[in-house]
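Since the structure comes first, as structure tokens, the remarks are kept for the end.
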Amino acid sequence: MWLLGPLCLLLSSAAESQLLPGNNFTNECNIPGNFMCSNGRCIPGAWQCDGLPDCFDKSDEKECPKAKSKCGPTFFPCASGIHCIIGRFRCNGFEDCPDGSDEENCTANPLLCSTARYHCKNGLCIDKSFICDGQNNCQDNSDEESCESSQEPGSGQVFVTSENQLVYYPSITYAIIGSSVIFVLVVALLALVLHHQRKRNNLMTLPVHRLQHPVLLSRLVVLDHPHHCNVTYNVNNGIQYVASQAEQNASEVGSPPSYSEALLDQRPAWYDLPPPPYSSDTESLNQADLPPYRSRSGSANSASSQAASSLLSVEDTSHSPGQPGPQEGTAEPRDSEPSQGTEEV
């Protein structure tokens, strides 16, 4: 690609050497189809009256027949009859037509040089936005003479160089503002969704954490006044109870005393009395005072005799309640001694 530049220069120089008069190929201008400029340069005949000056003296565009304009009502036809420009570009200080016909006879039209435009000293009229923009729009530098130093080129101030750019500035501004508002709304909505999702995840993982770290019942304290305590929940340590200062003082005052303190403070009245006198007569008991010894078989016989006597007494009462039975008298002396022995034992 970098070889194309020098190659084009060589070809153009060779073509000019062939077309220029005075060289070995000066007779080529006599060939039909070529056009000789007023300065003696030869150009192809197709370049004549094409709306673009190819000769240095613009002789190829002189005495050309003007074609009928085909431009619309809002366009300005150039003098060549080939090109059309936007109507507001006429007499704006720039040659928009290739032949510069859009900047000719500008002072003759009062509408184009109205008070809304800037009148140059040479008679041209330009838009007021072109004043002090750092460019010679009036072609006599009259639009840059009365400018302040702060508005000189290179001061960082942005200037508008054409009227069509003013039309696009509001739309660009509105587009930037709308995009910024949409971006802020999207970011806020995304942040709200993320916050809601994180909160939901924390609520879902809380029961699992409680299963992994069960709460010990021994660490829980039940109080009569729960509003005097502070209960904090920690993810790592579980439930923690922090009592208030007043409750701690009350618990210290109302706590039961120790075993040794209770014995010293609450001794009975007889604790300090002297012991009773020692008597040796009480320990020696006579064998006659003791009840007779009864074996286990004897006690069983006495129990059976008592049961039999109770049955006989029931039968006697059923026959004659007022008279004792015949066997009641015989059974009573025999059972009196065993019953007495069992009761005393």
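The backbone N, Cα and C atoms fix where each Cβ goes, and this holds for glycine too.
Keep in mind that this structure shows the original residues, not the substituted ones.
As annotated by Swiss-Prot, domain 'LDL-receptor class A 1' applies to 28-65.
Quoted from Swiss-Prot, the note attached to the mutagenesis of Gly33 to Asp states: Loss of infection by Venezuelan equine encephalitis virus.
For the mutagenesis experiment Pro44 to Arg, the note given by Swiss-Prot reads: Loss of infection by Venezuelan equine encephalitis virus. The DSSP secondary structure for Pro44 (mutagenesis position) is strand.
Restricting the average to the domain 'LDL-receptor class A 2' (70-107) gives a pLDDT of 79. As annotated by Swiss-Prot, domain 'LDL-receptor class A 2' applies to 70-107.
Annotation comment: Swiss-Prot describes 112-148 as domain 'LDL-receptor class A 3', evidence class sequence analysis. Residues of the domain 'LDL-receptor class A 3' (112-148) grouped by DSSP class, helix first, strand second and coil last, total 6 helix, 6 strand, 25 coil.
Other C-beta atoms found within 10 angstroms of the C-beta of Tyr259 (mutagenesis position) number 8, with every protein chain shown included. In Swiss-Prot, a mutagenesis experiment is listed as Tyr259 to Ala, annotated with the note Does not affect interaction with ITCH; when associated with A-257. Loss of interaction with ITCH; when associated with A-257; A-276; A-277 and A-278.
When Cβ atoms from all protein chains are considered, those within 10 Å of Tyr278 (mutagenesis position) total 7, not counting its own. One mutagenesis experiment named in Swiss-Prot is Tyr278 to Ala, and its note says Does not affect interaction with ITCH; when associated with A-276 and A-277. Loss of interaction with ITCH; when associated with A-257; A-259; A-276 and A-277.
Pro44 (mutagenesis position) is 132 Å away from Tyr259 (mutagenesis position) when you measure Cα to Cα.
Taking CA atoms as the reference points, Pro44 (mutagenesis position) and Tyr278 (mutagenesis position) are 164 Å apart.
Following the DSSP three-state reduction, the secondary structure of Tyr259 (mutagenesis position) is helix.
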